[in-house]
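*Asks:* So that we are looking at the same thing, I have put the structure below in structure tokens.
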Amino acid sequence: MTKKSFVSSPIVRDSTLLVPKSLIAKPYVLPFFPLYATFAQLYFQQYDRYIKGPEWTFVYLGTLVSLNILVMLMPAWNVKIKAKFNYSTTKNVNEATHILIYTTPNNGSDGIVEIQRVTEAGSLQTFFQFQKKRFLWHENEQVFSSPKFLVDESPKIGDFQKCKGHSGDLTHLKRLYGENSFDIPIPTFMELFKEHAVAPLFVFQVFCVALWLLDEFWYYSLFNLFMIISMEAAAVFQRLTALKEFRTMGIKPYTINVFRNKKWVALQTNELLPMDLVSITRTAEESAIPCDLILLDGSAIVNEAMLSGESTPLLKESIKLRPSEDNLQLDGVDKIAVLHGGTKALQVTPPEHKSDIPPPPDGGALAIVTKTGFETSQGSLVRVMIYSAERVSVDNKEALMFILFLLIFAVIASWYVWVEGTKMGRIQSKLILDCILIITSVVPPELPMELTMAVNSSLAALAKFYVYCTEPFRIPFAGRIDVCCFDKTGTLTGEDLVFEGLAGISADSENIRHLYSAAEAPESTILVIGAAHALVKLEDGDIVGDPMEKATLKAVGWAVERKNSNYREGTGKLDIIRRFQFSSALKRSASIASHNDALFAAVKGAPETIRERLSDIPKNYDEIYKSFTRSGSRVLALASKSLPKMSQSKIDDLNRDDVESELTFNGFLIFHCPLKDDAIETIKMLNESSHRSIMITGDNPLTAVHVAKEVGIVFGETLILDRAGKSDDNQLLFRDVEETVSIPFDPSKDTFDHSKLFDRYDIAVTGYALNALEGHSQLRDLLRHTWVYARVSPSQKEFLLNTLKDMGYQTLMCGDGTNDVGALKQAHVGIALLNGTEEGLKKLGEQRRLEGMKMMYIKQTEFMARWNQPQPPVPEPIAHLFPPGPKNPHYLKALESKGTVITPEIRKAVEEANSKPVEVIKPNGLSEKKPADLASLLLNSAGDAQGDEAPALKLGDASCAAPFTSKLANVSAVTNIIRQGRCALVNTIQMYKILALNCLISAYSLSIIYMAGVKFGDGQATVSGLLLSVCFLSISRGKPLEKLSKQRPQSGIFNVYIMGSILSQFAVHIATLVYITTEIYKLEPREPQVDLEKEFAPSLLNTGIFIIQLVQQVSTFAVNYQGEPFRENIRSNKGMYYGLLGVTGLALASATEFLPELNEAMKFVPMTDDFKIKLTLTLLLDFFGSWGVEHFFKFFFMDDKPSDISVQQVKIASK
């Protein structure tokens, strides 16, 4: 019997209802009462029998208190433990006060939230909030779920068209949906610090500091404590800054006209509710559309850059003329009616038709609210940004297994110390402390910090290429990618298509490739081009819309005018009366237009789609368009039909299917698709680095195959699997580009022959063939051998990515962020390419920097006023942003730098402003110079903090379409992300290896070497500590190589190569230590009774062990540093390279007594010549032995082979 889940949501995997336990019943209270009571009884009544001294009192009580604190803190570390310790489970929602939520993967952390109850109109409402989403209890279904939105319920168009707005009491709806705002509470510094202070790592580090204090390492312990607290404080400040940034992403409430209770009223935008009717006007500079809406009447030009990242303004048209019985298709034909919250309306056209609802008083377009608050597109993006901050973490399961593996060695070392110490008669309390120190030494506290630093350095490196990431946990995924999928148009080819001419106009022409200019085209063709487009002219004169349509109209001579009119010299004025927007499902668009009082329909679309709508198909129709598509051109067919004169209402009632049937052919539009500059180089690099590159496009298969050959996705002869003929009998046919090879395929009974198909040809598959093959037993085999997918819909792109993931491959999808949203979200690594230029982005960055300086200057001015200090002068870079005056001496200079011509009138006005007296505020005991200098210093640093820190995400940086967003249109973003992904992976492996060896050597040093009486002096410990600090700071700074390697990084640590290398290197280190210790005892016999408490005194044992351990630390970093073929070699990491060289030089100089003064300063004792030779050779043996075993295991056991789907690329590339 399956367990019932109380919550229905895609982000919730499971849930449990909870009731709090009483304090006494909690595991950190009740079980400890008898333990404390037993200790008290033993202490006061049987002290001499059981405790026998203050040391054991401390051990027993310390262990008991530590265990109590540990159990008390466990609920703060794990939400399941918190539920177990603090709550009882129940199945009755009326009893429950809290609920435990288990989230689905990559949707934030699990959590316990309070269940709230409110009585409304006599009925009880039960709900809770989780991750800014509200969940309400539905008594009938016995489940919590988010409030239902009509837009998610597959509604009919008529459900929105008939809406008359809200009436009556809206208290219930306000409670149900909440405010239309982003309520992100900002905790105080101390609240956040308390949260960090109970984290397992922080508690463990403080516990270690306490142990070192007990062992009388005062300076070392207090310094460590200071460093730990400082690092946590810095992390808290960083989180606070990020939360404040998220808070600014909300839209400040402003007044909007809303149709409620059958009249227009002015309300604040935060009061909006779903199904409210609102008037949308041009948004103010600092504002935006307040929520998700659907246009009911009128039209708008919007800029969606703040949401999708795309800066090209889009035309949005209403659903007024859509058939009321049709289903709403938000991802299809109705996409053009959606206004997303957070976007900007640049221009609005009010409704032209009369309706039951009076026109808005502000002349805006009529729209209906679909979603509010965090449920909107912008709200979802902000939620992703907020909760992705928790996701930069190591693989917890692998890290835990790794630590358990190291603990085995720590337990063995502790057992040795206990046995040997007991034999030597050491104080047992001191022995227990030593044993605990050994066990804690193998838990590397640096591990999470180092791995997080690796991911953050990758984020910072990507930001320099204008690539931003909302889900940092995906960066290591990029290092494991098997399959790279690319859209064609706008991704591999440029957005700006070049208009080459018209084809197929004359039926008599023998040359099927003849191109006609606009001057040679008949008027009917010119009129279709002028009508079948969606370009709009803004009030400021800019024309917005598809770049391809802009190029076409410009080449033919049409000028776009206001109010859906076009004008062409010699042709006259053309008015577009109604548009049927392009649909990816229909693969065509249409318009109804009027020219010289004649009404006609103009249709434009894919040649094979238009072919089916023609009343008479011209001869050579297929030959003409296929001839151009084979050579890589983009081909669109034009068609039209005359319409009788009719009224506007009749035009509005026309059915799209009727308009687009019985058409007359008017020619083909031919465009050249230039490849992006970096497309060929990017695909070549991926092919050579064990990746499979495939193309998934909605374009024609012949064009797709041509472009795939140009960029290097396919090399050999290609067969296209498509429908066999015009009939709907589901029969398929493999045919080559020239149609000289054809192999029939019946999906109902045929199977794929590898020797005849996959071993001889590259394969391309169409969307039609994919549908026909649904459920075929060999579909996955076909996908494994397919290079190009053409004429596929957005849903099919999503299906392909999901299937490749199910087949066990790591997938990457690179698309344009508008048509490819589903596929981008399904891929392990989704990359949305936007259309920015580097120059434009630099200008935007400079603008942001100046805005930051302006805000900081205003804050500093307020700070001065609070301390009764004079206002500091305005810095020159932002002088033009403030009015002239005595405190703005650089005003004229700043205006000149911005290109303003300084007229005598401007100069006179500035002089007058500068001559005004400045109110001098009494210094109030503080010097005037210091605060002003502070302000200047802060301003100079504003906006320039670009280092190795992960950049703070802002709206407009990230696209809601994909986890990765490239603001540049460069395909090289793919290789940059893979490069950084491999770098992060390699960093992870190297950190595990280095920390493992350091911990193992530390366990050996704290046990066997310590018991032998070896102690190190302050100077020696300082040198060793500095080496480790420099190396740990430098090690993750290795930059990835420009060229992607054919080799692939290890995906995990538990394999023969990694574990074999760690254990073998450890064995080499132990062997050299044992050998040197043996040689030392020959010269300096071991004391029969070692005094472990004595002060440090130089000895041959101390000298030899310290020098060899110094070299072991060098070899640990140098041998396990992961450089080529993934990152720059160790010599390029200057800090680490010279640090290691310096320490190696110190060790060799000390071992050979090359500089006697150095040995004296380091507190080393003189050595015999024979011992110096043995010591030096042992140092070399230790280093080269470690190097040898590492390379042995790497050569024989490293699993760097590509997956089977990637191997095929190598095979075909070698044809």
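Note: Cβ is positioned from N, Cα and C throughout, glycine not excepted.
Straight out of Swiss-Prot:
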{"type": "MUTAGEN", "residues": "Asp487 to Asn", "note": "Loss of ATPase activity"}
{"type": "ACT_SITE", "residues": "Asp487", "note": "active site, 4-aspartylphosphate intermediate"}
{"type": "BINDING", "residues": "Asp487, Thr489, Asp816", "note": "Mg(2+) binding site"}
{"type": "BINDING", "residues": "Asp487, Lys488, Thr489, Phe582, Arg634, Asp699, Asp816, Gly817, Thr818, Asn819, Asp820", "note": "ATP binding site"}
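Looking at the shown structure, what environment does each listed feature sit in?
*Replies:* Under the three-state DSSP scheme, Asp487 (mutagenesis position) falls in the coil class.
Asp816 (Mg(2+) binding site) falls within neither a helix nor a strand when secondary structure is assigned with DSSP, and so counts as coil.
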*Asks:* Whole-number Å only: compute the distance from the Cα of Asp820 (ATP binding site) to the Cα of Asp487 (mutagenesis position).
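*Replies:* About 8 Å separate the Cα atoms of these two residues.
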*Asks:* In whole Å, how far does the CA atom of Asp487 (mutagenesis position) lie from that of Arg634 (ATP binding site)?
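*Replies:* Counting only the Cα atoms, the answer is 15 Å.
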*Asks:* If one measures from the C-alpha of Arg634 (ATP binding site) to the C-alpha of Thr489 (Mg(2+) binding site), what distance in angstrom results, rounded to a whole number?
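*Replies:* Between the alpha carbons of Arg634 (ATP binding site) and Thr489 (Mg(2+) binding site) there are 10 Å.
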*Asks:* Far apart in sequence but close in space: which same-chain residues, 6 or more away, have a Cβ under 8 Å from Thr489 (Mg(2+) binding site)?
*Replies:* Glu495, Arg634, Cys673, Thr697, Gly698, Asp699, Asp816
*Asks:* Does DSSP put Arg634 (ATP binding site) in a helix, in a strand, or in coil?
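*Replies:* Looking at the DSSP assignment, Arg634 (ATP binding site) belongs to a strand.
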*Asks:* Neighbour count, 10 Å Cβ-Cβ cut-off, for Arg634 (ATP binding site): what number do you get?
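*Replies:* Its Cβ shell of radius 10 Å holds 23 other Cβ atoms.
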*Asks:* Look at the binding-site residues Asp816, Asp820 and tell me which residue has the greatest number of other C-beta atoms within 10 angstroms of its C-beta.
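*Replies:* Of the binding-site residues Asp816, Asp820, the most buried by Cβ count within 10 Å is Asp820.
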